[in-house]
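Remarks on the structure that follows.
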Amino acid sequence: METSTQTKAGSLTIVGTGIESIGQMTLQALSYIEAAAKVFYCVIDPATEAFILTKNKNCVDLYQYYDNGKSRLNTYTQMSELMVREVRKGLDVVGVFYGHPGVFVNPSHRALAIAKSEGYRARMLPGVSAEDCLFADLCIDPSNPGCLTYEASDFLIRDRPVSIHSHLVLFQVGCVGIADFNFTGFDNNKFGVLVDRLEQEYGAEHPVVHYIAAMMPHQDPVTDKYTVAQLREPEIAKRVGGVSTFYIPPKARKASNLDIIRRLELLPAGQVPDKKARIYPANQWEPDVPEVEPYRPSDQAAIAQLADHAPPEQYQPLATSKAMSDVMTKLALDPKALADYKADHRAFAQSVPDLTPQERAALELGDSWAIRCAMKNMPSSLLDAARESGEEASQNGFPWVIVVGVIGVIGSVMSTE
């Protein structure tokens, strides 16, 4: 049974709505909005605002605390205090912010820290950020070849380092050096300071992508490609606004460390990797990237094997009851049910009808692998082996670690076609 050391009435949950109107709000976020005693929100489009108001009638719009010439930091302090005050009254409060509620958001972090320090239950739920949208719309993978993310003014003030071998993402490029707020937009008159730094690091002809995520479902994102020098042109500079983000692709690819490749045994003895990583698809925004064919001999061989594919012996398809599927969905989307389960696993599991004995036992235990075994109808001996020998069980066939992605960098080292 899992119990909480925090017994104070009142809680704070911070959620995000994503960037694109309504559609990027998670089911988890929506469930907390619906269950809250009071909701405070700060969103950027009226459709999302209207949607929130249909899900909970006890809502407060935090956007009203901005004002022309008013310090944004003062506004953020006020926003956080408004939420914490209601938590202190014993209410279950939800704070809603656009995008990811913890990415380039000040009041969410402040309110959470204060609530936690005073002994209240407080947590943040993830959301879709502008950077997530950027990765999707520009079709880039932050893991290849790595990514640095900065706020533009901080990037300049603290002389943050740049790696010309990695992606660079700069937020708030439309309000460089501006600490206050204006309903009509920002006079970005220090923008040239940012351009100077980019030219210093990358040169005048290096590409920069001006990115704005789509905020409405009928819109397309802005993905305009310029050179650093073109950013100095007034007609282009004035397109950069408060919701603009810059993506700067790598200037060059870093050479592989041959000694490390040998130590990791990524290549057969005597085989030497390419000087430049060759990965398909290539980054369309990056200059001088080697072309790679989509159907190399190794790809064709892998595709040919599909004709003879059969699920391996260790693969376990889903084999769960409707009762178990329904209760796991309820735990994911019903905050009250989740609280009841966390308070007493056994009592909750006993109250659920139509579970199989293995499913009920797993739910009582609350162990994620026990639940996986029950829903996949896997032998309980696998779970027992894992408990007895820990990591050793994974070497004997227990799926202790699930790998759902392949790092392209390793693949590029191993391919010499």
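Here the Cβ of each residue, glycine as well, is placed from N, Cα and C on the backbone.
Among the features that Swiss-Prot reports, active site is placed at Arg72 (among others), with the record citing experimental evidence. Cβ-based neighbour count (10 Å, all protein chains) for Arg72 (mutagenesis position) stands at 15. Secondary structure at Arg72 (mutagenesis position), as computed by DSSP, is helix.
The active site annotation in Swiss-Prot covers Tyr76 (among others). Neighbours of Tyr76 (mutagenesis position), defined as other CB atoms within 10 A of its CB across all chains, total 21.
Annotation comment: Swiss-Prot describes Tyr98 (among others) as active site. A 10 Å cutoff on Cβ-Cβ distances gives Tyr98 (mutagenesis position) a total of 25 other Cβ atoms nearby, all chains included.
As annotated by Swiss-Prot, S-adenosyl-L-methionine binding site applies to Tyr98, His100, Val103, Ala130, Gln172, Ala213, Ser244, Thr245. For Ser244 (S-adenosyl-L-methionine binding site), the same-chain residues 6+ apart in sequence whose C-beta sits under 8 angstroms from its C-beta are Val173, Gly174, His210, Tyr211, Ile212.
As a published mutagenesis entry, Arg72 to Ala or Lys appears in Swiss-Prot alongside the note: Impairs methylation activity.
Recorded in Swiss-Prot as a mutagenesis result, Tyr76 to Phe carries the remark: Impairs methylation activity.
Classification of Tyr98 (mutagenesis position) by DSSP places it in coil, neither helical nor stranded. Quoted from Swiss-Prot, the note attached to the mutagenesis of Tyr98 to Phe or Ala states: Impairs methylation activity.
In terms of local Cβ density within 10 Å, Thr245 ranks first among the binding-site residues Gln172, Thr245.
Ala130 (S-adenosyl-L-methionine binding site): 22 other CB atoms within 10 A of its CB, across all protein chains. Each of the binding-site residues His100, Val103, Ala213 was scored by how many other Cβ atoms lie within 10 Å of its Cβ, and the smallest score goes to Val103. Cα of Tyr76 (mutagenesis position) to Cα of Ala213 (S-adenosyl-L-methionine binding site): a span of 24 Å. Here the CA atom of Gln172 (S-adenosyl-L-methionine binding site) lies 14 Å from the CA atom of Arg72 (mutagenesis position).
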